[in-house]
Each structure stands twice: as C-alpha cells, then as structure tokens.
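Asks: In Swiss-Prot, the entry for mutagenesis Cys128 to Ser states: Loss of iron-sulfur (Fe-S) binding. The structure shown retains the original residue. According to Swiss-Prot, the feature ATP binding site maps to Cys184, Lys185, Gly186, Gly187, Val188, Gly189, Lys190, Ser191, an assignment based on sequence analysis. Under mutagenesis, Swiss-Prot gives Cys347 to Ser with this note: Loss of iron-sulfur (Fe-S) binding. Under mutagenesis, Swiss-Prot gives Cys419 to Ser with this note: Loss of iron-sulfur (Fe-S) binding.
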Amino acid sequence: MPLLHPQSLRHPSFEIQTQRRSNSTTRLLLSHKFLHSQASIISISRTRILKRVSQNLSVAKAASAQASSSVGESVAQTSEKDVLKALSQIIDPDFGTDIVSCGFVKDLGINEALGEVSFRLELTTPACPVKDMFENKANEVVAALPWVKKVNVTMSAQPAKPIFAGQLPFGLSRISNIIAVSSCKGGVGKSTVAVNLAYTLAGMGARVGIFDADVYGPSLPTMVNPESRILEMNPEKKTIIPTEYMGVKLVSFGFAGQGRAIMRGPMVSGVINQLLTTTEWGELDYLVIDMPPGTGDIQLTLCQVAPLTAAVIVTTPQKLAFIDVAKGVRMFSKLKVPCVAVVENMCHFDADGKRYYPFGKGSGSEVVKQFGIPHLFDLPIRPTLSASGDSGTPEVVSDPLSDVARTFQDLGVCVVQQCAKIRQQVSTAVTYDKYLKAIRVKVPNSDEEFLLHPATVRRNDRSAQSVDEWTGEQKVLYGDVAEDIEPEDIRPMGNYAVSITWPDGFSQIAPYDQLEEIERLVDVPPLSPVEV
C-alpha cells in the first residue's frame, strides 16, 4: 500500500482546526509573553519601589542620625558652657580676672553618659602660690553641677618662655623670668638673699637657676656645695654646662677654676656676657642673678644682655646703705627694670624678751615710700642665717620652718605675683594731652581716668632732689616750678610707676599710687576737634 504524502492527508476541516489551534497557541503564546512582560514590569516597579523605600529609609535614618547628632552636639555644647560658667566663678587674685578669661582652662573633656568632666588648669608658673586654691575650687564648682558625678583636674604650667625670646641669645631663650637681686653696696647680705630666694622658688615647684655675677668676689661656691664644683664645656655646642645642687642650676666665675685676680672692666663684662649667654640653662621659670655691687659697666652689661623682669633691692638700716640703694633704684628705673620688693637685712635681734635695732631703723621703709616699691621684708640678725651661708646649705633648706624661711616664703610669693603682673602689662597708663595741657592718668587694672596739672605733679616729687629724705624739708619751693611747665617725655617704669622728663633735665619717678593722691583738675574745657 502506497504511502500517502502528508499533504494528501490535509482536509479543509483539518486545516481549519489546525489554524484554530495555531491561532489559539499564538494567543496563548501572546498571552504568556504579555503576562511575562507585565510580570517584568511589575518586578521592575517592585524593585524601584523597594529601592525608593530603601532610599527613603536611608534618608530617614540619616536625618534621624543627624538630628540625634545635632541634639548630642547641642547637649555637649550646653554641658561645656555649664562647666565653663562654673569655672568662671574662680578669680585670679593677681590679674583680677576669672581663670576662663585668663585662658587657664585647657583640654576640657565631658563624658555625659558617666557624668565625668576632665580638664587641665595651665597656670603662668609652677610656683603659683594659689595653685592649691585653684585646684580645690575648680573641683568644688564643677562637682556642684547636678549632672556631674566625677571631676578630674590636672594642674600644669605654661612652658618657660621669655617675652622677647626671638631677640635673645640661645642660652636665655627658654627662661621665663630673670630676677636681679641688687644692693649697689657690698656687705649687706645680697648674696644670702639671692641664694635663699632661689631655693625658696625651687621649693614652690619652679625650675630655677642662680647666676653669680660678681667676678671679683664670687660668693656662690661658698654658699652652696655641689658635688661638681667645676663648670664643664660642651665641645660640640661650645656651651657651658652648669653645675647643680638640689635641683637648682648654678653658674659662677668661682666654678670656672683659678682665674685672674685683676681684670679691667671690659674684660669683666666679656666674662659676664660669656658665662650668662653661653650656658645651657635649658627651660627655667626663674633665673636669679646675684648682681655685683655698684652701678657701673657690669650692671649695664647685664641689663643690656639679659631682659630683666624685675629687681629685688637689699639694704640695711644705715643711712649710707640707703644712699647707695637710691642710686641702684634710679639705675634700674632708667633701664626700665621695675623694683618689686625691698629686703631690709640685719634690721633687729631679739634678746631678753625685747627687740633691739642696733643699726637704727627706717631705711627700708624710706626706700618704699620714696620710690613707691610695693613690698618691704625684714630679716633679723640671726646666727643660723650667716652660718648656713658658710656651711654650703641655704637656711630655707636646712630649717624650712624657721621665721627666716617664712619671710623668704613671703618674698617668693611676692616675686611670683609681681612677675606675672609685669608680663601681662601692655602699655603705659600715663600720657600728656597737649590740647588740654594736662597729664592724663589711667591707673592699671582700673577704668578710672583723671587729669593732673603738670606743675602740680612736678611740685609733688618726693625724691631726694626735691625733699630731704631725713628731715622731710621741701627743697623745691612752689615758685621754683613754672606754672606753664610741660613734660618733655613720659615713659613707663615696669608696672608701678612712670618716669617723667622735664625741660630742666630732671627725671622724676612718679609711682601710680602717688599720682592718685595728687590734687586733680576739675574745671577742664570740653574736647573739641583740632584743626590740622
């Protein structure tokens, strides 16, 4: 039987059915593609929706985190303000300003979760006499905040650095304060005061050095007894390595070996300059210079080479000592070095329940009165004080609880406070107003300003050239001063006075305290624009 060709099997009805099936299959295929495309669209839309939702959630989370962060920062800022406000209640007695405004508060950290506050108080000197008060008060005021549970206070001091560090020799570039101890007369106990003051400052926590500037008669090798009594040289740096005793660095011509007994002035000045400027002093808070007696080349060299912060004047009750001291004070005033304290040595002794003044009294108080020096300290005739100078151990070290040691403690506090004030001083407070023809006075640490008549200021000079220092008799009479006199120059003298130069060449030292007591001008014409 012959095989039939497939086409022969086609029947119209079959073709129709096949076509129907084909159309149906096509429709099914189309429907499937449509559904698949719709599913893809739905899937894409769903993905986009999920992505959009995810983005929105991320934005929401970021916004929430930012809001939380802002709230956290706001709370932290509020907490920091609370702490600083509490600390601003503490006033520095020297500057008259709170410790926050002084810039003492450093490294403030707050942990709110634990209620813990940490900060550092950076004072101007490690020998600050009120550092314990600052620490206790800071703990107290911060702990009083309701959310604070623990307070951590760290005390520190500013790095040792002089005001004009860039203009100094390398050896002096890291010394904060240089104190001159001077008498301008030998044999009054100047070296004793210098050494005991230095070791008092060291006992208060300061880094201290002593420079014995007396080449002809050095006292330091006798008054202290270091293990190494010879100064060594650093061969690489060509600098002098100071010797040391009980933490205080020491330099003296007496430690330089056997030198010449006779030297001319220029040679001595060169030796002093070399010893002072090429020594590796390192970082010091205070360098105490034991000045040689007199007011000559050596003193001028020291004042020119070393930027003296302040001077301490040593005297005895005799009139002769007072005369030399007056010369020294005037020398320092011309060199713009403020004298911050007077030490009257060998002023009295106690015996049989009585106090005796074998050399009289009043010399130290006269210096304070005439020159406006703010502080006076008395030292008695005490055998142990002189004996300690011969034994090599200062009195303040061998007997720190003695009356003499307490006096030196008061002197040390005075020096620290006065040096801090001097370093904060910016400009003069006294000027001459040519339009009003009056001296305008603005006292430091005060908003008060007043005017003085120049002739009145000149007539109120209390120096030995105007007033006899013993009888009080006025040497310059009222008519000796012209009514229309005008000052030629007014310059500051440290933080306690000004130097006024008059047309006759006289240089008047006018302490601020004295200027405040002088009769003031009341009927002053109002200021008006001056035509140029």
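Positions of Cβ are set from backbone N, Cα and C atoms, glycine also.
Heads up, this one's the original sequence, none of the swaps are in it.
Show me how these features fit into the structure around them.
Replies: When secondary structure is read from DSSP and collapsed to three states, Cys128 (mutagenesis position) falls in the coil class. Less than 8 angstroms from the CB of Cys128 (mutagenesis position) sit Phe134, Ala157, Val416, each of them six or more residues away in the same chain.
Applying an 8 A CB threshold to same-chain residues 6+ apart, the list for Lys185 (ATP binding site) reads Pro293, Thr315, Leu320, Ala321, Asp324, Val325.
For Cys347 (mutagenesis position), the number of other Cβ atoms no farther than 10 Å from its own Cβ, over all displayed protein chains, is 23.
Annotation for Cys419 (mutagenesis position): same-chain Cβ neighbours under 8 Å, separated by at least 6 residues, are Thr125, Asn177, Ile179, Tyr286, Thr309, Ala310, Val340.
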Asks: Within 10 Å of the Cβ of Gly189 (ATP binding site), how many other Cβ atoms are there?
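Replies: So the number of other Cβ atoms within 10 Å of Gly189 (ATP binding site) is 20.
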Asks: How long is the line from the C-alpha of Gly186 (ATP binding site) to the C-alpha of Cys347 (mutagenesis position), rounded to the nearest angstrom?
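Replies: That separation, Cα to Cα, works out to 16 Å.
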Asks: On the three-state reduction of DSSP, what should I expect for Val188 (ATP binding site)?
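Replies: For Val188 (ATP binding site) - judged by DSSP and reduced to three states - the answer is coil.
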Asks: Could you tell me which of these binding-site residues, Gly186, Gly187, has the greatest number of Cβ atoms within 10 Å of its own Cβ?
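Replies: For the binding-site residues Gly186, Gly187, the Cβ with the most other Cβ atoms within 10 Å is Gly186.
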Asks: Going along the chain, which residues six or more apart from Cys184 (ATP binding site) have their CB under 8 A from its CB?
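Replies: Expected: Pro293, Gly294, Thr295, Asp324, Val325, Lys327, Gly328, Met331.
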